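Quick look at what Swiss-Prot annotates:
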BINDING   Ser45, Gly46, Gly47, Cys123, Gly124, Arg158, Glu188, Asn210, Ile211, Thr212, Arg241, Arg270  substrate binding site
BINDING   Asp85, Asp87  Mg(2+) binding site
MUTAGEN   Asp58 to Ala  Inactive. Retains the same oligomeric state of the wild-type
MUTAGEN   Lys121 to Ala  1000-fold decrease in the catalytic efficiency. Retains the same oligomeric state of the wild-type
MUTAGEN   Arg122 to Lys  2-fold decrease in the catalytic efficiency. Retains the same oligomeric state of the wild-type
MUTAGEN   Cys123 to Ala  Inactive. Retains the same oligomeric state of the wild-type
MUTAGEN   His125 to Ala  750-fold decrease in the catalytic efficiency. Retains the same oligomeric state of the wild-type
Amino acid sequence: MSLHSPGQAFRAALAKENPLQIVGAINANHALLAQRAGYQAIYLSGGGVAAGSLGLPDLGISTLDDVLTDIRRITDVCPLPLLVDADIGFGSSAFNVARTVKSIAKAGAAALHIEDQVGAKRCGHRPNKAIVSKEEMVDRIRAAVDARTDPNFVIMARTDALAVEGLEAALDRAQAYVDAGADMLFPEAITELSMYRRFADVAQVPILANITEFGATPLFTTDELRSAHVAMALYPLSAFRAMNRAAEKVYTVLRQEGTQKNVIDIMQTRNELYESINYYQFEEKLDALYRNKKS
């Protein structure tokens, strides 16, 4: 296996930065913006695919193909290692999970997380979640680990058990998931910093903290997370939320005032856009090709 596989790049980033900040990229353009800002890893949110690409809620409606489309668009242009939200594995059988792992890895992702919610899943920070048995989730993880062909591809287990069964049961699940082969752990909707320390002590694998806005988890700083032995800080939809609010403002002002003059200051300039997508390099290449064609 190549030493430069996406999975190895993700693990290398994790080794260099503590905690590793992983930002959500709703599309390929945002992936490039994250790269320019200096991030070492990016994330594709299942809720982001549903809301951003499909205009639908995060209730298990998106398909594997929906996710693969967005993965390919990102990995085609951005070299940063990509962590992907694989929900419950896009199907109820081990074969579904295996197909999901193989497909996501083939599309160029570095890592995925798979969760222990039931098929009719909900956003991890909403009420009335339901989870499968510990044994069923262990089977999902085993199927995922068995399906990968690159040992560096990261299989991360997410558990939503805290809100459903309590901390001790969630810790018990965490240990079982690691024993089943999970490389890293994503305890969802954590409410206290000390809980992360418990997961880190029990699991003895890298722990991810989902620092999403307007949810159950406080907006802990990287210093606070580091003190709690958190290895990864995830910001799944921060830029997406800001983008949506900016779009709402522009649409409203343009409709009400008949001009965009009063919102120009919040817009990315033409030159800034071109620089972020390497427009000028493409243009220079095009000019060179036409010069060669004429000569």
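Using N, Cα and C of the backbone, Cβ positions are placed for all residues, glycine too.
Every residue here is the original one, so none of the noted swaps is modelled.
Sequence features, as recorded in Swiss-Prot, placed on the structure.
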| residue | record | CB count, 10 Å |
| --- | --- | --- |
| Ser45 | substrate binding site | 25 |
| Gly47 | substrate binding site | 22 |
| Asp58 | mutagenesis position | 20 |
| Asp87 | Mg(2+) binding site | 25 |
| Lys121 | mutagenesis position | 20 |
| Arg122 | mutagenesis position | 17 |
| His125 | mutagenesis position | 18 |
| Glu188 | substrate binding site | 26 |
| Ile211 | substrate binding site | 25 |
| Arg241 | substrate binding site | 15 |
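A helical conformation is recorded for Gly47 (substrate binding site) in the three-state DSSP classification. For Ile211 (substrate binding site), the nearest neighbour among the recorded positions Asp58, Asp87, Lys121, His125, judged by Cα separation, is His125. In three-state terms derived from DSSP, Asp87 (Mg(2+) binding site) belongs to neither a helical nor a strand segment and is classed as coil. Relative to Asp58 (mutagenesis position), the binding-site residues with Cα atoms inside 10 Å are Gly47, the candidates having been Gly47, Asp85, Glu188, Arg241. Distances between the Cα of His125 (mutagenesis position) and those of the binding-site residues Gly47, Asp87, Arg241 are shortest for Gly47. Cβ neighbours of Asp85 (Mg(2+) binding site) (same chain, under 8 Å, six or more residues apart in sequence): Tyr43, Leu44, Ser45, Gly46, Gly47, Gly48, Val49, Val67, Leu112, His113, Pro236.
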